[in-house]
Amino acid sequence: MLRRFSSTFKKKGDRESKQNGTASSSSAAVANTNNNDNKRHSKISAARKSSSDDDRNEKKGNSVSPFEKYASVLHASRSPIPNQTGDGAYLEHEHTTSLLQDARHLGFKDFKTLKEVIESKLPGGQLIDDKTMLMERIIQLVSRLPHNSKHREELTNAFLTELWDSLPHPPLSYMGNDYAYRSADGSNNNPTLPRLGAANTLYARTIPPLIIQPGGLPDPGLVFDTLFARQTFKPHPNKVSSVFFYWASLIIHDIFQTDYKNPNMNKTSGYLDLSILYGDVQEEQNLIRTFKDGKLKPDSFSEPRLQAFPATCCVLMVMLNRFHNYAVEQLAAINENGRFTKPADNLSEEEAKKAWAKYDEDLFQTGRLITCGLYINITLYDYLRTIVNLNRTNSTWCLDPRAQMEGSHTAPSGLGNQCSVEFNLAYRWHSATSATDEKWTEDVYERLMGKPASEVSMTELLMGLGKYQAELPKDPSKRTFADLERQADGRFKDEDLVNLLVNAVEDVAGSFGARNVPKVLKNVEILGIIQSRKWNVGSLNEFRKFFGLKPYETFEEINSDPDVAESLRSLYDHPDFVELYPGIVAEEAKQPMVPGVGIAPTYTISRAVLSDAVALVRGDRFYTIDYNPRNLTNWGYSEVRYDLSINQGCIFYKLATRAFPNWFKPDSIYAHYPMTIPSENRKIMKDLGREIHYSWDRPQYTPPRVDLVSYSNAKLVAEQQNQFRAAWGDTVEFVFGKASKEFKLYQDSAFIQKHADVMSKLLNKEEWHRSVKEFYEDITAKLLEDKTRRFGGINQVDITNDVGNLTPVIFAANVFSLPLKSKENPRGIYTEHEMFKVLAALYNCLYFDIDKTKSYPLHHASQAVGEPLGKALEANVKALGGSSLLSGIFRSFRENKNALKEYGVHLTKQLLENGLGAHEIAWAQFLPTVIAMVPAQAQAFTQIVDFYLSKEGSKHLPAIQRLAKQDTKKSDEQLLHYCLEAVRLNDMSGLYRQSETTLAVTDEAVEVTIQPGDKVFVSFAKANRDASVFPDPAEVRLDRPMNSYINPTLGPHGFLSKETSHIALTAMLRAVGRLNNLRVAPGVQGQLKKIPQPGGYSAYLREDHGSYSIFPTTFRVQYDA
């Protein structure tokens, strides 16, 4: 009897392990007196406390009858005597509830929760909004199910799995420089397997060789002669250029370097980490570095094997070297968050040595991450798009292995990569050697061996290569190629490098497929066949089956050419016996397909290479998990980032224009699409409707701009507008299309003077100036009120982004009825901030297009916004004349009338009455005026505020604040002088113009000759501190003659005189001067970061510090209420 009671009340948890989500009884169990009783218990359930369901029911007032509550006990009392086991106990049978029984425990809200859970798991499901408390509702749902519910267990398991999968196990990203930077030998890419993919580790094997091969394989020389040897050159069917295959050579040598002393060893890393540039191991890396400012030795690269390749391979390496050195210069100048701060001067010798070493190391390693980022983006968006023929489409799709995947069945990333012997063979693309490179290789044999390649034995070849390698200087900066000579600074001449690159762009590569390998490479290919046999790699069919491809059943399937198929049959007897390497070379090549097949490789290679590309990139932690702005810096991440709206993501032009800024036009097809020959590119772009986007002439040297810094020359260029015009070239036609003819009239002095005279007669000067002053004061004060954020008793406002940049926008919108969207005009087209960005982009494109790498994207962005803006203005002018169907819409822009709007309407109507057409008014008068005025005024305002809040100018702030509270003509004059002095002392910009004349000038005691067509840049920074013109040049003085100031950006702008800008800036300074205790915001937000640029001007950092702007974009200040 005691045993029966013991088995009756024993806890289930004592019998077996608890399942997820299954609750055990809360009653105390009778001690188990027999360990053998674990599986033999009474059917009577143990007494337990009420479940959550019972609690819920009781709270609802649903009382449970005693008969229901103790039904199991009553049932047991009527049960027959247990006799199912030898010791008189019942066999235990686990009973679970059905779906219908579970559903009875759930409410309507629970079913809604289930629906949301299912929706979140569907493909394309949105991220979970945790404000809906979905996770907590899941907990509620599961807790309401019975303890013996199978669905409770399944839901609990799913919940646990999701929580587990939310975090990586083990973590793949760690803190510290050991993991933040790439190691020299590629180790630590996967921290849990630190030697995976490192240099000097063994090759992996991709497929097991299971097929029993014949005892005697064909002679390698015979294989070459019958399957490999090129009889005639076959140009690539898609006209892919040699540059594509040179880039492929970089990739191949980046991840494969067989140790010929131990061919199972790979001496380089298994990652695309540019070890060809930086070195395979630390000792090699030390030889390429200067150990100063993070730089590499000029025009040098580590990999000596590339010296034996066609010279353009080396040119590409030099370009990457130059980009690295450019990148570290920018990193040091920006110094994001103090990451690259130079050591203090007061350190001890030992401390200083360590600090400078760390400074160099941080710059070098971050520069490497950035340069690798450019390298991989070119590989994915220029090189890979060419492989699959996406360059012949306008599609922005790309097979980017770094894609962020959502869901439970996603491809892992950052796990590492180990190169295999099979892919070492798969990447030998000698068939694609161009006719030019074939001839070059023959000449190399003659020069090194003294006889034709056909007469060079294998022994002689190996000895000759060994001798060549031994004679190469160990110091990369001492090496050269293509008989080029280094200059005094260690660099090669740009002209020599560009000629090699351009020739390669125009050089069509060879075709894949059987009998396309140059005979000059016979010994090289024999070595490859022999090595593949020593590696015991699987057969061609085994390789195909590994990738899910149908194995070849006949030789004709391998290659439909009867002669090639017969040669294969004679050599191998059966398709299963065809070796991997000879097989992938002798296979039939795919025919081009748009998109799909670009480089037309052989069939097996086409599939395998894409898998390897994904493995190489997705397996690399530095291209996936740790590829982010924090590691590359905001500037570095942005600089190498692709833009799908530009060339569908292709970015080779960034490398070309940074390396050779004076050779490639910003829109040169040679820079944008170098992996297909230009003549074929022209056909492609014509079909795509993009032919006009590019220039097609062969790159030529463009003299660098003439930089002038003296006051006399600055004044000359600023005032002689007929001799120095805006350097916009063909830009106006590209941006404004058919309206460009009218826009150019803005530079016609006769046209401007004629209509300025008309305007002066139409305007009441005194009344106009009063209206401008009142408007600017009111709008500035209103923006200060609306945009100020108050927290912790402090008022803070972005005085640049929310006040200085918007005030002239609102002014222009009122005068010219710009389609501005605001609270007052909700039917507008552009918001105030958008309008400023539009006008700033157009100004930059038309008047300050200096950075060639940024020029092409800038032109396309300007084209996208410029023409629509001009058309909107023209429609508005027509509306004022009452002749436009859109007059009702554009009248809404003027619903909120004020004096300035009335002036604008009046002037427009008068111009129409004076015989000017709406098209001419909009494109030759209004649009050029707005583009020139708005950004320039905004820039000047920020320069003024920045100066008087700086250490140098803050002593004048009390006087400005005193004058701001006065409303007299004298206070206006004094405030204007404060404005002009601040601009003089704080203007780091300049003028960029094109000369229309021949002129000889003296600048800083140097004779400079300027020719027609020369680009000229004058910097204001030095000119404005010329002591001969400005006595006490560093001081603010209010008595300087007005005509001594050089500030052409402040006007005149069309019919708006320079006085208009002067009044505007004075009014804005007055409004700001009325703020109490005005000061800069603490920290970086209160710093107007300027980066010095070549030529004596400074660029501003954008708010995210990711790129430069000629206009300030953000500057926060604080003031008291």
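For all residues, glycine too, the Cβ spot is worked out from N, Cα and C.
Fair warning: this is a prediction, and the values are worked out from it, not measured in the lab.
In the three-state DSSP assignment, the secondary structure recorded for H253 (active site, proton acceptor) is helix. Sequence-distant contacts of H253 (active site, proton acceptor), defined as residues of its own chain at least six apart whose C-beta falls under 8 angstroms from its C-beta, comprise T268, I276, E303, R305, L306. Per Swiss-Prot, active site, proton acceptor is recorded for H253.
Residues near S275 (Ca(2+) binding site) in space but far in sequence (CB under 8 A, at least 6 apart, same chain), listed by position: G186, A199, D254, T268, S269, S302, E303. Under the heading Ca(2+) binding site, Swiss-Prot lists D254, S269, Y271, D273, S275, citing sequence analysis as support.
According to DSSP, L306 (mutagenesis position) sits within a helical segment. Residue density at L306 (mutagenesis position): 22 other Cβ atoms are found within 10 A of its Cβ, drawing on all protein chains shown. Annotation of the mutagenesis experiment L306 to A or V in Swiss-Prot: Slightly lower synthesis of 8R-HODE. Little effect on epoxyalcohol synthase activity.
Residue density at L384 (mutagenesis position): 20 other Cβ atoms are found within 10 A of its Cβ, drawing on all protein chains shown. Among the mutagenesis experiments that Swiss-Prot reports, L384 to F is described with the note: Increased synthesis of 8-HODE, synthesis of 9-HPODE and 13-HPODE. Retains chirality in 10- and 8-HODE.
According to Swiss-Prot, the mutagenesis experiment L384 to M carries the annotation: Significantly increased synthesis of 8-HODE. Under the three-state DSSP scheme, L384 (mutagenesis position) falls in the helix class.
L384 to A appears in Swiss-Prot as a mutagenesis experiment; the accompanying note says: Increased synthesis of 8-HPODE, 8-HODE and altered product stereochemistry.
Listed in Swiss-Prot is the mutagenesis experiment L384 to V, annotated as follows: Increased synthesis of 8-HPODE and 8-HODE.
According to Swiss-Prot, the mutagenesis experiment V388 to F carries the following note: Increased synthesis of 8-HODE, synthesis of 9-HPODE and 13-HPODE. Retains chirality in 10- and 8-HODE.
The Cβ of V388 (mutagenesis position) has L399, P595, G596, V597, G598 as same-chain neighbours under 8 Å, each 6 or more residues away in sequence. Experimental mutagenesis at this site is recorded by Swiss-Prot as V388 to L, annotated: Increased synthesis of 8-HODE.
Considering other CB atoms within 10 Å as the measure, the emptiest surroundings among the binding-site residues D254, S269, Y271, D273 are those of D254. When secondary structure is read from DSSP and collapsed to three states, S275 (Ca(2+) binding site) falls in the helix class. Mapped onto three states, the DSSP output places S269 (Ca(2+) binding site) in coil. Between the alpha carbons (Cα) of L384 (mutagenesis position) and D273 (Ca(2+) binding site) lies a span of roughly 17 Å.
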